[in-house]
Amino acid sequence: MKIAILIRHGESDINVKGILSDTIDNNMLTEKGMRQAEHAAAELKGIDIKNFYSSPIKRAFDTAQIIADSFNKDVVTDQRLIEIGLGKARGRKANEFTNGLYSGHITGKIREDLEMEKWDSLQKRVVEAIASREGINVYVTHSDPIRAAISYFLEMGEEETYGLSIKNASMTVIDVEIGRILTLGAISMTDSVRKYLNIQ
């Protein structure tokens, strides 16, 4: 059994400012972000989680720590869970790179112009991380790495999954062995998902 519970970090101060960052920084969770992490921890109660893994970036690690503390477990950092390489977009605002019609992800050819990490590279490292461990494990990471994992199992590219918006502290559950996506950016663990996890 290989079940991955992918959780985006809670709201951070740079989320509020709209700034992009892929570095191991000192950006903090907001008070709201900490409450979001506590909510995720409460939703995971009763699930037999083996281990907790996190991107080394502070906003993700702090989220993972809040959740893992409620299970009396440690957090292990995994470089493969780090934010997408942002290239020339690092430290800038995402809305600088949209055409005014749409907001959200940086998409299409502009990603190449900004020398961002290639989507297939991001997919490869994230999927390797979640496929390498047995049991039910939690992986706290960032929006694009989660979107990349989802797009991998849906056999889609970056542009085909532009509309996927992974909210702060939301949970995406994937049965990695069979490629089944059980939740997509959920904020609660439903009875049907709990039942599935408990019978694996």
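A Cβ is built for glycine as well, from the same backbone N, Cα and C atoms used for every other residue.
Original residues throughout; no substitutions modelled.
Note that the structure is a prediction, hence the values are computed from the model and not measured.
A coil conformation is recorded for H9 (mutagenesis position) in the three-state DSSP classification, outside any helix or strand. Listed in sequence order, L29, G33, A37, S55, I57, R59, A60, D62, T63, V140, T141, H142, N168, A169 are the same-chain residues six or more apart from H9 (mutagenesis position) with CB atoms under 8 A from its CB. Here Swiss-Prot flags H9 as active site, tele-phosphohistidine intermediate, drawing on similarity to another entry.
The active site annotation in Swiss-Prot covers H142. In the three-state DSSP classification, H142 (active site) falls within coil.
According to Swiss-Prot, the mutagenesis experiment H9 to A carries the annotation: Loss of activity.
A sphere of 10 angstroms centred on the C-beta of H142 (active site) encloses 23 other C-beta atoms.
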